[in-house]
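**Q** I'd like to ask you about the structure that follows.
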Amino acid sequence: MLRAGAPTAGSFRTEEVHTGTTIMAVEFDGGVVVGSDSRVSAGTAVVNRVFDKLSPLHQRIFCALSGSAADAQAIADMAAYQLELHGLELEEPPLVLAAANVVKNISYKYREDLLAHLIVAGWDQREGGQVYGTMGGMLIRQPFTIGGSGSSYIYGYVDAAYKPGMTPEECRRFTTNAITLAMNRDGSSGGVIYLVTITAAGVDHRVILGDELPKFYDE
C-alpha cells in the first residue's frame, strides 16, 4: 500500500525546462550590445549552467531568449529559416526591423501555445543598431530593453544608469552590471554572462566568467 505523500508513477514526469533568465540589449551609435545569463532550470533544479541564450537570426541580427527553452528556441529557429529565405530573395541581408517583425508574427500566431519572450537586436545599413522588444506579439523599438524573470529586480538600476550616447565599452559594462545584479537576486538567473556586440565591422562574442563578474556591496 502506498503511503500518503509517497511518490507515484505520475509524479516522475519531467518538468518543462525554462530559461528563467535575465536578457538585455542596448543600442549605441553604430551598433548594439546583447547580453544574457546562462542558467536553465526545470522546476527547482538547474539543468544547464552555461546555456547560450543569444541565438543568431542572421549575420548581424541576434535574439535573446527567455521563457520555455524549447519554445524560445523554436521561435528563433523558425525566424532564422524565414530570414534566410528572405535574404536569398532580396539578394541582400534582411533588415533588423524585418527580423523583429518575423519574430513578432510567430510569437503572436502561437501566443496560446508557446511561452517565450524574445528581444531582437542587430545592425543594418539602413538604420544602424536597433533593439526591439517582441513580448506577446507586440513590436517596440527602444534604446535599451530588458526581459526575463531577473528583469523585475533591475528596472530601477537600468533606468538610473542608462544614458544616451554611451560607447560600446560603456554599453558592455552597463549590461554586465545589470545582469550581475539580477543574478544576485533572481534564483532562476545565474552562471556566466554572454555578451554579443554587433556593428558594421562584424560580431564580437564575449563570456564573463563567474570570478570575473563585478562585485557589489550586498555580496
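Yeah, the Cβs are placed from backbone N, Cα and C, and that goes for glycine too.
In case it's useful when we look at the structure, here is the feature table from Swiss-Prot:
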type	residues	note
ACT_SITE	T21	active site, nucleophile
VARIANT	R60 to H	In LMP-2b
VARIANT	R126 to C	In LMP-2b
VARIANT	N177 to D	In LMP-2b and LMP-2q
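Structural setting of the listed features?
**A** Secondary structure at T21 (active site, nucleophile), as computed by DSSP, is coil.
Neighbour density for R60 (variant position): within 10 A of its CB lie 24 other CB atoms from the protein chains shown.
Applying an 8 A CB threshold to same-chain residues 6+ apart, the list for R126 (variant position) reads L95. Reduced to three states, the DSSP call for R126 (variant position) is coil.
When secondary structure is read from DSSP and collapsed to three states, N177 (variant position) falls in the helix class. Within its own chain, N177 (variant position) has Y157, A161, P214 as residues 6 or more apart in sequence whose C-beta sits under 8 angstroms from its own.
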**Q** Going along the chain, which residues six or more apart from T21 (active site, nucleophile) have their CB under 8 A from its CB?
**A** S36, D37, R39, K53, L65, S66, G147, G148, S149, G150, S188, S189
**Q** For R60 (variant position), just give me the three-state DSSP call.
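**A** Once the DSSP labels are grouped into three classes, R60 (variant position) ends up as coil.
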